[in-house]
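Feature annotations, reproduced from Swiss-Prot:
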| type | residues | note |
| --- | --- | --- |
| DOMAIN | 93-358 | domain 'Peptidase S1' |
| ACT_SITE | His153 | active site, charge relay system |
| ACT_SITE | Asp206 | active site, charge relay system |
| MUTAGEN | Thr310 to Ala | Loss of catalytic activity |
| ACT_SITE | Thr310 | active site, charge relay system |
Amino acid sequence: MGRWCQTVARGQRPRTSAPSRAGALLLLLLLLRSAGCWGAGEAPGALSTADPADQSVQCVPKATCPSSRPRLLWQTPTTQTLPSTTMETQFPVSEGKVDPYRSCGFSYEQDPTLRDPEAVARRWPWMVSVRANGTHICAGTIIASQWVLTVAHCLIWRDVIYSVRVGSPWIDQMTQTASDVPVLQVIMHSRYRAQRFWSWVGQANDIGLLKLKQELKYSNYVRPICLPGTDYVLKDHSRCTVTGWGLSKADGMWPQFRTIQEKEVIILNNKECDNFYHNFTKIPTLVQIIKSQMMCAEDTHREKFCYELTGEPLVCSMEGTWYLVGLVSWGAGCQKSEAPPIYLQVSSYQHWIWDCLNGQALALPAPSRTLLLALPLPLSLLAAL
(Lines of atoms letter the chains of each structure in order from A and count residues from 1; the text may use other names and numbers.)
(Lines give C-alpha, C1' and ligand atoms only; values in the text may rest on other atoms or scores of the structure.)
Protein backbone atom coordinates (compact mmCIF):
# COMPACT_ATOMS: atom_id res chain seq x y z
CA MET A 1 0.00 0.00 0.00
CA GLY A 2 1.03 3.59 -0.50
CA ARG A 3 1.86 6.08 2.21
CA TRP A 4 -1.69 7.40 2.22
CA CYS A 5 -3.03 4.27 3.86
CA GLN A 6 0.02 2.90 5.65
CA THR A 7 -0.46 2.25 9.32
CA VAL A 8 2.08 0.96 11.82
CA ALA A 9 1.00 -1.21 14.73
CA ARG A 10 3.16 -0.97 17.82
CA GLY A 11 3.46 -2.98 20.98
CA GLN A 12 2.50 -6.56 21.77
CA ARG A 13 0.01 -8.10 19.39
CA PRO A 14 -2.45 -10.73 20.60
CA ARG A 15 -1.99 -14.12 19.09
CA THR A 16 -4.38 -15.05 16.32
CA SER A 17 -4.52 -17.97 14.00
CA ALA A 18 -2.92 -17.63 10.57
CA PRO A 19 -6.17 -18.10 8.59
CA SER A 20 -8.07 -15.46 10.57
CA ARG A 21 -5.18 -13.01 10.33
CA ALA A 22 -4.90 -13.52 6.57
CA GLY A 23 -8.63 -13.13 6.13
CA ALA A 24 -8.68 -9.90 8.11
CA LEU A 25 -5.79 -8.49 6.11
CA LEU A 26 -7.49 -9.41 2.84
CA LEU A 27 -10.70 -7.70 3.95
CA LEU A 28 -8.72 -4.62 5.00
CA LEU A 29 -7.01 -4.37 1.62
CA LEU A 30 -10.29 -4.77 -0.25
CA LEU A 31 -11.92 -2.05 1.84
CA LEU A 32 -9.08 0.39 1.27
CA ARG A 33 -8.98 -0.35 -2.43
CA SER A 34 -12.71 0.22 -2.80
CA ALA A 35 -12.31 3.51 -0.94
CA GLY A 36 -9.84 4.71 -3.56
CA CYS A 37 -6.85 4.40 -1.27
CA TRP A 38 -4.74 1.62 -2.78
CA GLY A 39 -1.96 4.13 -3.16
CA ALA A 40 -1.80 7.88 -3.49
CA GLY A 41 -0.26 7.61 -6.92
CA GLU A 42 -2.95 5.21 -8.15
CA ALA A 43 -5.95 7.24 -7.08
CA PRO A 44 -7.36 9.22 -10.02
CA GLY A 45 -5.90 12.69 -9.97
CA ALA A 46 -3.62 12.14 -6.99
CA LEU A 47 0.06 12.91 -6.92
CA SER A 48 2.11 9.78 -7.29
CA THR A 49 4.38 9.02 -4.35
CA ALA A 50 6.71 6.90 -6.45
CA ASP A 51 10.12 8.39 -7.10
CA PRO A 52 10.22 9.76 -10.65
CA ALA A 53 12.49 7.96 -13.06
CA ASP A 54 13.21 10.59 -15.69
CA GLN A 55 16.17 12.75 -14.62
CA SER A 56 17.00 14.29 -17.98
CA VAL A 57 15.26 17.64 -17.60
CA GLN A 58 16.57 20.33 -15.28
CA CYS A 59 15.23 23.76 -14.44
CA VAL A 60 17.04 26.86 -15.63
CA PRO A 61 18.34 29.50 -15.83
CA LYS A 62 18.21 30.95 -12.34
CA ALA A 63 17.80 27.82 -10.23
CA THR A 64 19.98 25.04 -8.96
CA CYS A 65 18.19 21.70 -8.99
CA PRO A 66 18.94 18.91 -6.53
CA SER A 67 20.79 15.84 -7.73
CA SER A 68 18.21 13.52 -6.21
CA ARG A 69 14.48 13.94 -6.18
CA PRO A 70 12.56 14.44 -2.96
CA ARG A 71 9.85 12.02 -2.07
CA LEU A 72 6.43 13.49 -1.46
CA LEU A 73 5.68 13.34 2.23
CA TRP A 74 2.28 12.75 3.73
CA GLN A 75 2.15 16.21 5.19
CA THR A 76 1.08 19.70 4.36
CA PRO A 77 3.40 22.62 3.56
CA THR A 78 5.67 23.65 6.40
CA THR A 79 3.81 26.86 7.14
CA GLN A 80 0.18 26.62 8.21
CA THR A 81 -0.27 29.97 10.00
CA LEU A 82 -3.91 30.99 9.92
CA PRO A 83 -4.63 34.73 9.86
CA SER A 84 -7.29 35.60 12.41
CA THR A 85 -8.73 38.35 10.21
CA THR A 86 -9.93 35.95 7.52
CA MET A 87 -10.37 32.68 9.36
CA GLU A 88 -13.82 32.67 10.91
CA THR A 89 -14.21 29.01 11.79
CA GLN A 90 -11.78 26.14 12.13
CA PHE A 91 -12.99 22.85 10.72
CA PRO A 92 -11.78 20.05 13.02
CA VAL A 93 -11.06 16.69 11.47
CA SER A 94 -13.79 14.28 12.46
CA GLU A 95 -15.79 11.50 10.92
CA GLY A 96 -16.93 12.68 7.50
CA LYS A 97 -15.18 16.06 7.82
CA VAL A 98 -11.78 17.25 6.70
CA ASP A 99 -9.89 20.33 7.83
CA PRO A 100 -9.66 22.42 4.62
CA TYR A 101 -6.57 24.19 5.94
CA ARG A 102 -4.69 20.90 5.84
CA SER A 103 -5.41 19.93 2.24
CA CYS A 104 -5.14 21.34 -1.27
CA GLY A 105 -7.79 21.99 -3.87
CA PHE A 106 -10.41 23.12 -1.37
CA SER A 107 -12.75 25.90 -2.50
CA TYR A 108 -14.20 28.09 0.24
CA GLU A 109 -17.16 29.21 -1.84
CA GLN A 110 -19.35 26.26 -2.78
CA ASP A 111 -22.27 28.25 -4.20
CA PRO A 112 -21.62 28.68 -7.96
CA THR A 113 -24.45 31.18 -8.30
CA LEU A 114 -22.56 33.83 -6.29
CA ARG A 115 -20.73 36.10 -8.73
CA ASP A 116 -19.58 39.01 -6.61
CA PRO A 117 -15.78 39.54 -6.63
CA GLU A 118 -15.28 38.41 -3.03
CA ALA A 119 -17.17 35.16 -3.62
CA VAL A 120 -15.20 34.46 -6.79
CA ALA A 121 -11.93 35.03 -4.91
CA ARG A 122 -12.99 32.49 -2.27
CA ARG A 123 -14.03 30.05 -4.98
CA TRP A 124 -10.56 30.16 -6.58
CA PRO A 125 -8.14 30.87 -3.68
CA TRP A 126 -5.09 29.63 -5.64
CA MET A 127 -5.36 32.42 -8.23
CA VAL A 128 -2.60 35.04 -8.15
CA SER A 129 -1.65 38.00 -10.29
CA VAL A 130 1.93 37.77 -11.57
CA ARG A 131 3.33 41.28 -11.80
CA ALA A 132 6.39 42.94 -13.35
CA ASN A 133 7.38 46.24 -11.72
CA GLY A 134 3.96 46.29 -10.08
CA THR A 135 1.96 45.80 -13.30
CA HIS A 136 -0.11 42.67 -13.96
CA ILE A 137 1.28 40.57 -16.81
CA CYS A 138 -0.11 37.05 -16.31
CA ALA A 139 -2.07 34.74 -14.08
CA GLY A 140 -0.35 32.35 -11.70
CA THR A 141 -1.43 29.43 -9.53
CA ILE A 142 -0.37 28.62 -5.95
CA ILE A 143 0.90 25.03 -5.66
CA ALA A 144 2.77 25.28 -2.32
CA SER A 145 3.28 27.82 0.45
CA GLN A 146 6.25 29.41 -1.32
CA TRP A 147 5.68 28.46 -4.97
CA VAL A 148 3.58 29.77 -7.86
CA LEU A 149 3.24 27.98 -11.20
CA THR A 150 2.81 29.97 -14.42
CA VAL A 151 3.82 29.92 -18.10
CA ALA A 152 7.40 30.57 -19.19
CA HIS A 153 6.53 33.14 -21.83
CA CYS A 154 5.44 35.49 -19.05
CA LEU A 155 8.87 35.30 -17.39
CA ILE A 156 11.15 36.30 -20.27
CA TRP A 157 11.46 39.96 -19.30
CA ARG A 158 14.85 41.15 -18.08
CA ASP A 159 15.65 43.93 -15.63
CA VAL A 160 12.22 43.82 -14.01
CA ILE A 161 11.13 43.12 -10.45
CA TYR A 162 8.65 40.26 -10.25
CA SER A 163 6.02 39.95 -7.53
CA VAL A 164 2.67 38.25 -7.04
CA ARG A 165 -0.58 39.56 -5.62
CA VAL A 166 -2.51 36.96 -3.63
CA GLY A 167 -5.91 36.94 -1.97
CA SER A 168 -7.58 39.59 -4.11
CA PRO A 169 -10.09 39.33 -6.95
CA TRP A 170 -9.16 42.82 -8.09
CA ILE A 171 -6.34 43.34 -10.53
CA ASP A 172 -5.84 47.02 -9.80
CA GLN A 173 -6.53 47.50 -6.09
CA MET A 174 -5.62 46.04 -2.73
CA THR A 175 -8.10 44.61 -0.25
CA GLN A 176 -7.90 43.58 3.40
CA THR A 177 -7.39 39.96 2.33
CA ALA A 178 -4.72 40.72 -0.29
CA SER A 179 -0.96 41.09 -0.15
CA ASP A 180 1.87 41.67 -2.61
CA VAL A 181 4.72 39.17 -2.20
CA PRO A 182 8.13 39.71 -3.85
CA VAL A 183 9.66 36.92 -5.92
CA LEU A 184 12.97 35.46 -4.79
CA GLN A 185 13.72 33.23 -7.77
CA VAL A 186 12.48 32.84 -11.36
CA ILE A 187 12.73 29.36 -12.88
CA MET A 188 12.04 28.51 -16.52
CA HIS A 189 12.04 25.13 -18.21
CA SER A 190 15.38 24.54 -19.94
CA ARG A 191 13.64 23.37 -23.13
CA TYR A 192 11.17 26.21 -23.43
CA ARG A 193 10.73 27.38 -27.00
CA ALA A 194 8.74 30.49 -27.81
CA GLN A 195 7.73 29.02 -31.17
CA ARG A 196 8.19 25.73 -32.98
CA PHE A 197 6.93 26.71 -36.41
CA TRP A 198 6.08 30.38 -36.81
CA SER A 199 4.58 33.29 -34.88
CA TRP A 200 1.98 31.87 -32.47
CA VAL A 201 2.05 28.17 -33.38
CA GLY A 202 3.34 25.52 -31.02
CA GLN A 203 5.14 26.88 -27.96
CA ALA A 204 6.99 24.00 -26.29
CA ASN A 205 7.61 23.39 -22.56
CA ASP A 206 5.92 26.68 -21.72
CA ILE A 207 6.17 26.36 -17.95
CA GLY A 208 7.84 28.35 -15.19
CA LEU A 209 7.98 28.61 -11.41
CA LEU A 210 8.22 31.55 -9.05
CA LYS A 211 9.75 31.03 -5.62
CA LEU A 212 8.47 33.66 -3.22
CA LYS A 213 10.63 35.48 -0.68
CA GLN A 214 8.36 34.38 2.16
CA GLU A 215 5.84 31.66 2.72
CA LEU A 216 2.19 32.49 2.25
CA LYS A 217 -0.28 32.64 5.11
CA TYR A 218 -3.24 30.50 4.13
CA SER A 219 -6.77 31.81 4.50
CA ASN A 220 -10.17 31.59 2.84
CA TYR A 221 -8.65 33.62 -0.02
CA VAL A 222 -5.19 32.03 -0.24
CA ARG A 223 -4.81 28.27 -0.72
CA PRO A 224 -2.84 25.88 -2.96
CA ILE A 225 -4.48 23.77 -5.63
CA CYS A 226 -3.76 20.06 -6.04
CA LEU A 227 -1.48 18.80 -8.80
CA PRO A 228 -2.44 15.77 -10.88
CA GLY A 229 -0.26 12.67 -10.90
CA THR A 230 1.60 11.42 -13.97
CA ASP A 231 -1.14 8.83 -14.46
CA TYR A 232 -3.93 11.41 -14.37
CA VAL A 233 -6.32 10.80 -17.27
CA LEU A 234 -8.94 13.37 -18.19
CA LYS A 235 -11.75 11.95 -20.29
CA ASP A 236 -12.68 13.62 -23.56
CA HIS A 237 -15.61 16.04 -23.27
CA SER A 238 -15.07 16.54 -19.55
CA ARG A 239 -16.16 19.93 -18.30
CA CYS A 240 -13.53 22.04 -16.58
CA THR A 241 -13.05 25.73 -15.76
CA VAL A 242 -10.68 28.47 -16.86
CA THR A 243 -10.20 31.37 -14.44
CA GLY A 244 -8.27 34.62 -14.66
CA TRP A 245 -8.27 38.20 -15.90
CA GLY A 246 -7.48 37.72 -19.59
CA LEU A 247 -5.58 39.88 -22.03
CA SER A 248 -5.23 43.61 -21.47
CA LYS A 249 -6.38 44.09 -25.05
CA ALA A 250 -6.19 42.38 -28.41
CA ASP A 251 -6.42 44.49 -31.57
CA GLY A 252 -7.97 47.27 -29.56
CA MET A 253 -10.69 44.98 -28.21
CA TRP A 254 -11.35 42.88 -25.11
CA PRO A 255 -10.33 45.21 -22.29
CA GLN A 256 -8.93 43.34 -19.35
CA PHE A 257 -11.35 42.53 -16.57
CA ARG A 258 -10.68 44.13 -13.20
CA THR A 259 -11.92 41.06 -11.32
CA ILE A 260 -11.41 37.31 -11.70
CA GLN A 261 -13.50 35.75 -14.47
CA GLU A 262 -14.52 32.11 -14.82
CA LYS A 263 -15.48 30.15 -17.92
CA GLU A 264 -16.54 26.53 -18.34
CA VAL A 265 -14.83 24.71 -21.22
CA ILE A 266 -15.02 21.21 -22.74
CA ILE A 267 -11.92 19.02 -23.01
CA LEU A 268 -11.18 17.88 -26.58
CA ASN A 269 -9.38 14.85 -27.95
CA ASN A 270 -5.75 15.71 -28.81
CA LYS A 271 -5.84 13.89 -32.15
CA GLU A 272 -8.92 15.78 -33.30
CA CYS A 273 -7.33 19.02 -32.12
CA ASP A 274 -4.11 18.22 -34.00
CA ASN A 275 -6.09 17.55 -37.19
CA PHE A 276 -7.91 20.85 -36.78
CA TYR A 277 -4.68 22.83 -36.44
CA HIS A 278 -3.15 21.11 -39.46
CA ASN A 279 -6.13 22.24 -41.54
CA PHE A 280 -6.08 25.66 -39.91
CA THR A 281 -2.35 26.36 -40.34
CA LYS A 282 -1.56 24.25 -43.45
CA ILE A 283 1.41 22.72 -41.63
CA PRO A 284 2.27 19.30 -43.18
CA THR A 285 0.47 16.42 -41.50
CA LEU A 286 3.78 14.63 -40.88
CA VAL A 287 4.55 17.29 -38.26
CA GLN A 288 2.76 16.82 -34.95
CA ILE A 289 1.50 20.18 -33.70
CA ILE A 290 -0.35 19.15 -30.54
CA LYS A 291 2.18 17.18 -28.51
CA SER A 292 1.36 14.82 -25.65
CA GLN A 293 2.44 17.57 -23.22
CA MET A 294 -0.40 19.76 -24.52
CA MET A 295 -4.18 19.62 -24.39
CA CYS A 296 -7.13 21.37 -26.00
CA ALA A 297 -10.41 22.70 -24.67
CA GLU A 298 -13.35 23.95 -26.67
CA ASP A 299 -14.57 27.47 -25.99
CA THR A 300 -16.29 29.03 -28.97
CA HIS A 301 -17.31 32.27 -27.26
CA ARG A 302 -14.12 34.06 -26.24
CA GLU A 303 -15.02 37.51 -27.50
CA LYS A 304 -15.47 38.91 -24.00
CA PHE A 305 -13.06 36.90 -21.86
CA CYS A 306 -9.93 36.53 -24.01
CA TYR A 307 -7.34 34.48 -22.13
CA GLU A 308 -5.15 32.72 -24.69
CA LEU A 309 -1.74 34.14 -23.79
CA THR A 310 -1.77 34.98 -20.11
CA GLY A 311 -1.25 31.70 -18.23
CA GLU A 312 -4.78 31.24 -16.92
CA PRO A 313 -5.19 27.91 -15.06
CA LEU A 314 -7.44 25.14 -16.36
CA VAL A 315 -8.89 23.40 -13.30
CA CYS A 316 -11.09 20.32 -12.96
CA SER A 317 -13.06 19.09 -9.98
CA MET A 318 -13.04 15.48 -8.82
CA GLU A 319 -15.12 14.49 -5.80
CA GLY A 320 -15.08 18.06 -4.54
CA THR A 321 -11.31 18.54 -4.92
CA TRP A 322 -9.87 20.85 -7.57
CA TYR A 323 -6.84 19.89 -9.68
CA LEU A 324 -4.64 22.06 -11.87
CA VAL A 325 -4.63 20.17 -15.18
CA GLY A 326 -3.47 22.88 -17.59
CA LEU A 327 -2.09 26.37 -18.16
CA VAL A 328 -3.16 28.48 -21.13
CA SER A 329 -0.15 28.56 -23.45
CA TRP A 330 -1.04 29.62 -27.01
CA GLY A 331 -3.78 29.81 -29.61
CA ALA A 332 -4.92 31.33 -32.87
CA GLY A 333 -6.43 34.39 -31.23
CA CYS A 334 -9.79 35.19 -29.72
CA GLN A 335 -11.07 36.58 -33.02
CA LYS A 336 -10.70 33.05 -34.42
CA SER A 337 -12.97 31.45 -31.86
CA GLU A 338 -13.34 28.24 -33.86
CA ALA A 339 -9.68 27.43 -33.06
CA PRO A 340 -9.46 25.91 -29.56
CA PRO A 341 -6.90 27.36 -27.12
CA ILE A 342 -3.91 25.13 -26.35
CA TYR A 343 -2.91 24.37 -22.77
CA LEU A 344 0.26 23.01 -21.28
CA GLN A 345 -0.61 19.69 -19.60
CA VAL A 346 0.60 19.97 -16.01
CA SER A 347 0.79 16.23 -15.30
CA SER A 348 3.51 15.89 -17.98
CA TYR A 349 5.78 18.15 -15.91
CA GLN A 350 5.32 16.59 -12.48
CA HIS A 351 8.95 15.41 -12.32
CA TRP A 352 10.26 18.84 -13.28
CA ILE A 353 8.12 20.51 -10.62
CA TRP A 354 9.38 18.07 -7.97
CA ASP A 355 12.97 18.82 -8.87
CA CYS A 356 12.58 22.56 -8.67
CA LEU A 357 10.65 22.59 -5.40
CA ASN A 358 13.79 21.10 -3.86
CA GLY A 359 12.09 19.12 -1.13
CA GLN A 360 9.26 21.41 -0.04
CA ALA A 361 6.24 19.23 0.66
CA LEU A 362 3.09 19.68 -1.37
CA ALA A 363 -0.33 19.61 0.20
CA LEU A 364 -2.20 16.43 -0.67
CA PRO A 365 -5.91 16.04 -1.38
CA ALA A 366 -8.10 15.38 1.61
CA PRO A 367 -9.24 11.75 2.02
CA SER A 368 -12.65 11.11 0.51
CA ARG A 369 -15.73 10.83 2.71
CA THR A 370 -15.95 7.15 1.73
CA LEU A 371 -12.49 6.54 3.13
CA LEU A 372 -13.19 8.43 6.34
CA LEU A 373 -16.34 6.41 6.96
CA ALA A 374 -14.56 3.15 6.10
CA LEU A 375 -11.53 3.70 8.33
CA PRO A 376 -13.05 2.65 11.70
CA LEU A 377 -13.64 -0.91 10.45
CA PRO A 378 -10.08 -1.46 9.09
CA LEU A 379 -8.63 0.01 12.27
CA SER A 380 -10.66 -2.38 14.38
CA LEU A 381 -9.45 -5.24 12.19
CA LEU A 382 -5.86 -4.15 12.67
CA ALA A 383 -6.35 -4.05 16.41
CA ALA A 384 -7.53 -7.64 16.29
CA LEU A 385 -4.40 -8.89 14.49
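Note: Cβ is positioned from N, Cα and C throughout, glycine not excepted.
Original residues only: the substitutions mentioned are not part of this model.
Once Cβ contacts within 10 Å are tallied over all protein chains shown, the recorded positions His153, Asp206, Thr310 are led by Asp206. Between His153 (active site, charge relay system) and Asp206 (active site, charge relay system), the C-alpha separation comes to 6 Å. Cα to Cα, Thr310 (mutagenesis position) and Asp206 (active site, charge relay system) are separated by 11 Å.
Predicted-model confidence for the domain 'Peptidase S1' (93-358) is 85, expressed as mean pLDDT.
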